[in-house]
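Annotated in Swiss-Prot:
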MUTAGEN   Ile80 to Ser  Abolishes interaction with GPRASP1/GASP1 and ability to degrade G-protein coupled receptor. Does not affect function in autophagy
MUTAGEN   Glu173 to Leu  Decreases homodimerization. Decreases interaction with ATG14
MUTAGEN   Asn187 to Leu  Increases strongly homodimerization. Decreases interaction with ATG14
MUTAGEN   Ala190 to Leu  Decreases interaction with ATG14. Increases slightly homodimerization; when associated with L-215
MUTAGEN   Ala197 to Leu  Decreases interaction with ATG14. Probably strongly increases homodimerization; when associated with L-208
MUTAGEN   Glu208 to Leu  Decreases interaction with ATG14. Probably strongly increases homodimerization; when associated with L-197
MUTAGEN   His211 to Leu  Increases homodimerization. Decreases interaction with ATG14
MUTAGEN   Tyr215 to Leu  Decreases interaction with ATG14. Increases slightly homodimerization; when associated with L-190
MUTAGEN   Gln222 to Leu  Decreases homodimerization. Decreases interaction with ATG14
MUTAGEN   Arg243 to Leu  Decreases homodimerization. Decreases interaction with ATG14
Amino acid sequence: MSSIRFLCQRCHQALKLSGSSESRSLPAAPAPTSGQAEPGDTREPGVTTREVTDAEEQQDGASSRSPPGDGSVSKGHANIFTLLGELGAMHMLSSIQKAAGDIFDIVSGQAVVDHPLCEECTDSLLEQLDIQLALTEADSQNYQRCLETGELATSEDEAAALRAELRDLELEEARLVQELEDVDRNNARAAADLQAAQAEAAELDQQERQHYRDYSALKRQQLELLDQLGNVENQLQYARVQRDRLKEINCFTATFEIWVEGPLGVINNFRLGRLPTVRVGWNEINTAWGQAALLLLTLANTIGLQFQRYRLIPCGNHSYLKSLTDDRTELPLFCYGGQDVFLNNKYDRAMVAFLDCMQQFKEEAEKGELGLSLPYGIQVETGLMEDVGGRGECYSIRTHLNTQELWTKALKFMLINFKWSLIWVASRYQK
């Protein structure tokens, strides 16, 4: 005999079924399609397809899910049952096939299984159904009483008021729909304006960044120009200081320095003259004559004087004078020394010609109220320098028939006259 075990889905307690329930719970073999039993079918006459149908109807609400393993009762699944028993050996092949098919449907979730509840769970289920039935009957009675008393009926005035209110609500709805459409249009227009504003803002941001870049470049150029301006201002200030300093400097006295060193006259650190006790080289004397020639020519050019009879050509230690009447005549203002120095008539003629040019400058500078007044006189015909302010002695500038001391003294007087001439020209013509 088959053995089937069931558990209560709610309390998970084992159920003990009666014989009739157990026989009805056995899976029935499928009925033949022709309505007749197959040969060898040993099914009992009392088992019909109706019983199978009843068994299927009892499976409504059942679930194929397994009950919880801890044995607790789930309130949400109080009416759900699962077949957990195992089917014993069946004597009929059709019953075995039906059982295998049902098991496959249960496992695949395509069929549900139902089995009876225990007595306590059944009582609990009936109590819940009674409560729901009582609530439903109470609602039904309330509706019935309202219908009888006319509480749900409305008068004509109330219906008219409701219709008027409905029309007002419809008008309000139409107005709100129109407002909604206006709002939508405004939103669309605002969205377009926003998009345009965002595009304009992006363009303005780009322009701002470009302006900042341009500003940075201009600021850098400004700083560079400020640095250059500072440098130029410093250079200008330095130039002004130098200009002011140069204004205080006399170009004549700065270019030609003349002083007396004992019995010798000195021009630009070159001694003009020689003594037996002071041996001055002829190269130094020649250079001193070149400086004196340059000074006399500069003074003449300053006052606009053109020399007559001679043209002064300063060439350092080889300066000379050239006759204006005879181009072949050159009078050297230099000498190479030797025993016949004081017998050199050409050298003496050059020095006398130099005194002639100096006398021409003196005569031109003496003109006017602020004329030049030299401390020593010049006698061109005899080639003498006269001590006008002293004892009136004269000293020859020639070397012929003269001593070194007297010749050197005449040269010193000549340089002193040049110093006075420098001061006069600087005070009158220096701007």
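Quick reminder: no glycine exception, Cβ is built from N, Cα and C everywhere.
So, quick note: what you're seeing has the original residues, none of the substitutions.
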Cα separation, Tyr215 (mutagenesis position) to Gln222 (mutagenesis position) (Å, whole number): 10
Ala197 (mutagenesis position) as reference: those mutagenesis positions from Asn187, Glu208, Arg243 with C-alpha within 10 Å of it: none
Surrounding CB atoms that lie within 10 Å of the CB of Asn187 (mutagenesis position), all protein chains: 11
His211 (mutagenesis position) in three-state DSSP notation: helix
Rounded to the nearest Å - Cα separation of Asn187 (mutagenesis position) and Arg243 (mutagenesis position): 79
Arg243 (mutagenesis position) versus mutagenesis positions Glu173, Ala190, Tyr215 - nearest by Cα: Tyr215
Set of same-chain residues at least 6 away whose C-beta sits under 8 angstroms from Glu208 (mutagenesis position): none
Inter-residue C-alpha distance, His211 (mutagenesis position) and Glu173 (mutagenesis position) (nearest angstrom): 54
